[in-house]
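Pulled from Swiss-Prot:
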{"type": "MUTAGEN", "residues": "Ser71 to Ala", "note": "Increases RbcL(8)-Raf1 complex formation"}
{"type": "MUTAGEN", "residues": "Arg104 to Gln", "note": "Increases RbcL(8)-Raf1 complex formation, decreases RuBisCO holoenzyme formation"}
{"type": "MUTAGEN", "residues": "Lys126 to Ala", "note": "Increases RbcL(8)-Raf1 complex formation"}
{"type": "MUTAGEN", "residues": "Lys129 to Ala", "note": "Increases RbcL(8)-Raf1 complex formation, decreases RuBisCO holoenzyme formation"}
{"type": "MUTAGEN", "residues": "Arg155 to Ala", "note": "Increases RbcL(8)-Raf1 complex formation"}
{"type": "MUTAGEN", "residues": "Glu159 to Ala", "note": "Wild type"}
{"type": "MUTAGEN", "residues": "Arg208 to Ala", "note": "Incomplete conversion of RbcL(2)-Raf1 to holoenzyme"}
{"type": "MUTAGEN", "residues": "Arg338 to Ala", "note": "Incomplete conversion of RbcL(2)-Raf1 to holoenzyme"}
Amino acid sequence: MREFTPTTLSEEERQELLGQLRRKEGRWLAWARACQTLLKNGLNPQTLFEATGFEPIQQNQITVAMQVYDSILRQDPPAHVRETYQEWGSDLLYELRELDQEQRSLCAQLALERKLDADQIREVAKATKDFCRLPKQPENFDRHPGDAVAHQCWRLAQERTDLTERSRLIARGLQFAQSAGARALIEALLLDLSGVPSRKPPMLPIYRLETEEDLPRLLPFAGTLPLSSSQIEAIAAVEAEGPFGLVSSPQGQQWLALPGWQAILTAEDPIACLEQIDRLPNAPEGPTEAVVLVVDRADRDWDADHFFLVEQAEGARIQWSPSAIAAPILGRLVLILRPKRVLDEAAIATPWQFEE
């Protein structure tokens, strides 16, 4: 079968390739190269199917298998491997598409040695892919597809309690094991005549903090307003230590834990206190309730865009002013936190009753 490089084809060359595919001249590699050439020259898969009888899924399979075959050639495989796959085996090579060149070559050889079909080589390829993804190569197992399957069987056999299933996995592992170390580990499983594997420890309950909000921030609690300036100033500044935000607590200090919201994280020296919401300037309409005020003592520069905790005659209060505040500023109001809304506590506490 005449081959064409994937450049711009003349109409005569195009018809010649279509005729060769329609008559299925040559072997699968020639078909794959013809399909690739025609597709790269603007023919769509459906039109190619109508002209040749090669379904789109078959076009894709043999084209991908051809690319796998070409990559295997770069690994200089034995002559019988090259020659065999020139004749047949596109379905086997297609299953190796997600492996690297080295593993493709080894799997292709293993498929011929073990006379594996497409379903079996798919399982081998998956085991090989999983094995190569392990952060550390398991001890006593080589980087070979056979040992990858053996490792999979060895691991699963230790988890099975059914003797029949365990025996099947051991037999399969011994069939594929390539290295002496892998074979020895699997043979050791045969010594356990009870068929009940020793119990392994459970998985560790490991979690990882993904965002700043996952890590709460502890704020020293000052009390309920109004407070004197001396009470505000007496609270020691808090500095969280380490990746988990450890806090050393002075004796007798009360604390309030809040989510790691950005407004709180950016505050340099925040403290928390309580106040009735109706006592705040520009308070929203509605029933009164106690709210948490977070105040940053490190920010004492007046700004008309913010509210401040200001020292007054009756004690510190939240204040806003369009012009500079003459009274001592004790800190900037960072946020106001309302309690969780409970719609009807009495209804929640009362069991529901239904009429028959």
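Glycine residues also receive a Cβ, built from the backbone N, Cα and C atoms like all the rest.
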Inset, instruction - Report the same-chain neighbours of Ser71 (mutagenesis position): residues 6+ apart in sequence with Cβ closer than 8 Å to its Cβ, ordered by sequence. - result: Gln101, Arg104
Inset, instruction - Kindly assign Arg155 (mutagenesis position) to one of the three DSSP-derived states: helix, strand or coil. - result: helix
Legend entry - Rounded to the nearest Å - Cα separation of Lys126 (mutagenesis position) and Arg155 (mutagenesis position): 15
Inset, instruction - Please work out the number of neighbouring Cβ atoms within 10 Å of the Cβ of Arg104 (mutagenesis position), leaving out its own Cβ. - result: 25
Legend entry - Lowest local Cβ density (other Cβ within 10 Å) among mutagenesis positions: Lys126, Lys129, Arg155: Arg155
Inset, instruction - Give me the Cα-Cα distance between Lys129 (mutagenesis position) and Arg338 (mutagenesis position), rounded to a whole Å. - result: 53
